[in-house]
Amino acid sequence: MMISILLVFAVSTAYCRDYGREMRATRMSVVDFWKNETKGDGLNVRVAHGVNSWPDLVDQLHEPFLNKSMMIEGDVFMQAHRRPRHRAVPVMKADTKLADRITFKEWLREVATMNKAIKINFRSNEVVRPVLQDLYASQADPTSPVLQYPVILHANVFRSPRSVETEVDPSTFVEKAKDLFPDATLSLGWTKQSNFSHLHPKFKKLSWRQLFHILEYISRLDQPVMLSVRLSVAAHSKEQLLWLLGMDQSISLLLWSDAEDHVTNWTPIVELRRSTTKNRILYDLDPKHRKFLQTDSNEPIATPPTFSLQDWQAVEFSSSGSQLSTVVRSEKGPAFLGEPTALLLSKIPPPNFPSEQKISGKVHFLPKKGMENVDLDENSGVSIYLMDKVQDIDSPKIKNSLEVFIGFDGKIKITNGQLKNLPYYETKSVGQLPDSDCYGFEVTDMGWRVKLDAWTAECGNQKLRKRRTVSIELDTPFQKNRHLRNVVVSKKGDSAVDFLLEELQHKNAYNYRNPWITVVSTILLMIYLL
């Protein structure tokens, strides 16, 4: 009898779980869902803020048709009862003068029938689990209205300078949302702050280090992610935001503003708006800011990618550490984070001799916060391997291969790891560049020789004093099948030094050099093969 009861309970639980997963909210963006009304432009989305009380809900039912909001926003927090035996419940953050607050369950039941997108703002750590449990239970309950419109779960998880509120723990928020409501869009933002207009300009931008910190929470999520960014911050963070939008996963932005936002240079915002598809950015702006963008041109502009997602395959190995160790790909370049456990394999087949191949790019080194003055592994940097067989790779540590290395401290070298009873070849060639955060490079593989040209490069808004270039080369054994080598890119050395390849290209180029040089190269190859 007991076994039968347990079986029935297990089956019913599984049924509810499957039912809930089938009926969860659509993953479509708000812009795509209201495509006819918005004309595919996130600037045309109308948001109803602070719908937290019964009167607010009634107003939503009677709003003018031509000015109808497309998304309802509500704020949830925990209300504790005076009597300890009564547990705290999630309620909406309405005017404190109201005697009876509306609970989150009641609010959800009402807004689910209004045919609008729903944005739920989590205002504390305590409210995360119970609200997500209510959302899950509502979709597993056949009597509850089905959420057929986009649902956005928002929390301010990053602390701002001069913050006036406590941030929600990002790990708890992301993990609970992934487990209990995986089809919602996760929205991450920064805490509210006082006197924003008086902040130093350095606090009004999103740095690359901050961006990498964000990746720790979103890089492995399967569900859509939205980053809520202040307009003034976005105006100074165009490159970082374009990099995020270029990731090979569903990432969008919500740009918001209030009266404290004073934008003096609109060019980055306009370029951001015109450089991406219009449905990737939502705008929740102060009327004066919205009016400016509505009058400005929004014709798309072509921004060629600096990295082809189709040409490179990511291969990851497990890491023993707790920190994020991976490679995150974007059309604006790949980022290598944490331990050196990830590789990028070029899908472009190596050419035949006498053709040559080139690997070019720009690397931006970013030591983790607080690690700038610590003694770091001198072998930390980016490695480009030229390999005969990529099928032999069974770990992130590649051996018996030709390696081209650019270090974070400016050290460059070419190492010949293929030498076996070949005393006529040098083992390595080394060089040194001046200290810089960014270096440009071009590797030329001619089959019998590899050359590296490397130089100091500009980083962001930092002006380069003088470009310095160093070139090194190394003669290498040549394969008897006349194929050049496969290309693999990886991180090497210390986990405290992350880097972004702002540019990375692999090209096969036919040899257009002097014909006599080609003839001599062919003769040398024939002698080697004899």
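Even glycines carry a Cβ here, placed using N, Cα and C.
Looking at Swiss-Prot, the entry for mutagenesis of G42 to S says: In dz180; PVD defects; when associated with R-370. Taking a C-beta cut-off of under 8 angstroms and a sequence separation of 6 or more, G42 (mutagenesis position) has the following same-chain neighbours: V30, V31, K278, N279, R280, I281, L282, Y283. When secondary structure is read from DSSP and collapsed to three states, G42 (mutagenesis position) falls in the helix class.
What Swiss-Prot notes for the published mutagenesis of V131 to M is this: In dz188; PVD defects. Counting only same-chain residues six or more apart in sequence, the Cβ atoms lying under 8 angstroms from the Cβ of V131 (mutagenesis position) belong to V76, P90, F104, I120, F122.
Experimental mutagenesis at this site is recorded by Swiss-Prot as G370 to R, annotated: In dz180; PVD defects; when associated with S-42.
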Helix, strand or coil at V131 (mutagenesis position) [DSSP, three-state]: helix
